[in-house]
Amino acid sequence: MSSPPPARSGFYRQEVTKTAWEVRAVYRDLQPVGSGAYGAVCSAVDGRTGAKVAIKKLYRPFQSELFAKRAYRELRLLKHMRHENVIGLLDVFTPDETLDDFTDFYLVMPFMGTDLGKLMKHEKLGEDRIQFLVYQMLKGLRYIHAAGIIHRDLKPGNLAVNEDCELKILDFGLARQADSEMTGYVVTRWYRAPEVILNWMRYTQTVDIWSVGCIMAEMITGKTLFKGSDHLDQLKEIMKVTGTPPAEFVQRLQSDEAKNYMKGLPELEKKDFASILTNASPLAVNLLEKMLVLDAEQRVTAGEALAHPYFESLHDTEDEPQVQKYDDSFDDVDRTLDEWKRVTYKEVLSFKPPRQLGARVSKETPL
């Protein structure tokens, strides 16, 4: 059997958990960190700056048109994002020297250390930290929403946190209906807005605000707020707290099935949030009552939530970068596998790193 060709000049090869990695020589000390449905992540040290980075290798991104489309969208979304509370790209590279050879690419991002899910398992968070973490979630969401993107699947596991309690949102805009079919991974519904769970109607960016409310409540109480065993049970758990919606809301549902289901439910009164959220400050309770509203049209936006008195000590209007709308008209085009490869290769080669590569950037990098 012939041995594989030598590594590309300026690259080196290493086996990581039975997978061959070929990365740029500036990234040293590859250590496996974790793996998910679509790829594996290693930490590394950037030899130019000494900064720790996370490198993600997608599993066979061009195994099918569906996977190729997802890989292309992930790359374009990450390239678009330049905000301190949203994960962005420090670098992207391929060891493949031509389009014909192109099979893999690697995404380099800031290394964060942990995620909110792990953090909550290990310690009870105090009010100040909860306030700071929720503030950062909302700032990141305001930016993502201004770009015209809906996260759709915000949960503690995709909120990365470092040792300074700085937070970055991961995996935004990637949750599509096809995911479970592609990977067999079961999607957790506990943080999903009712209109997403039941496909009630065209949903808006406030689906993400519902998720923030669920996460904030969990940080306060140490327990998952709505822990349904399936989607109908999830809805029942939600309504035990929010109460059943008025008839006028039910009429607005686009699905007849959902309308009939809702009409058949016993009437439930809205609970007093303060009784569920023991130990929460009155301002925290008030903010949660504005986020966990069954009717999406009545839910606060990220910008409105940030202006809430709960964040008075943190609010800083100077801090907000402008964002261009993300053009997703390229993402849903039907292309052959070779066309997906070609457009992805072009995106990899056209990447320009943020100006302060790997350095700690206190203000957002302008687009």
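Here the Cβ of each residue, glycine as well, is placed from N, Cα and C on the backbone.
Substitutions noted, but not modelled.
Per Swiss-Prot, the feature domain 'Protein kinase' maps to 27-311; the stated evidence is sequence analysis. Per-residue pLDDT, averaged across the domain 'Protein kinase' (27-311), gives 90.
Within 10 Å of the C-beta atom of A37 (ATP binding site) sit 11 other C-beta atoms, taking all shown protein chains into account. Annotation source Swiss-Prot lists ATP binding site at V33, G34, S35, G36, A37, Y38, G39, A40, V41, K56.
The active site, proton acceptor annotation in Swiss-Prot covers D153 and rests on sequence analysis. Around D153 (active site, proton acceptor), taking its Cβ as the centre, 22 other Cβ atoms fall within 10 Å, counting all chains.
Annotation of the mutagenesis experiment D179 to A in Swiss-Prot: Emulation of the active state.
Under the heading of mutagenesis, Swiss-Prot lists Y185 to F and annotates it as follows: Loss of activity.
Record note (Swiss-Prot) on the mutagenesis of F330 to S: No effect. DSSP classifies F330 (mutagenesis position) as helix under the three-state reduction.
Cβ contacts within 10 Å of F330 (mutagenesis position), excluding its own Cβ and spanning all protein chains shown: 12. In this entry, ATP is bound by V33, G34, S35, G36, A37, Y38, G39, A40, V41, K56, whose most widely separated C-alpha atoms sit 14 angstrom apart. Close to F330 (mutagenesis position), meaning Cα to Cα within 10 A, are none of the recorded positions out of V33, S35, A37, G39, V41, D153.
The ATP site is set by V33, G34, S35, G36, A37, Y38, G39, A40, V41, K56; from the centre of their CB atoms, other residues of the chain with a CB within 8 Å are K57.
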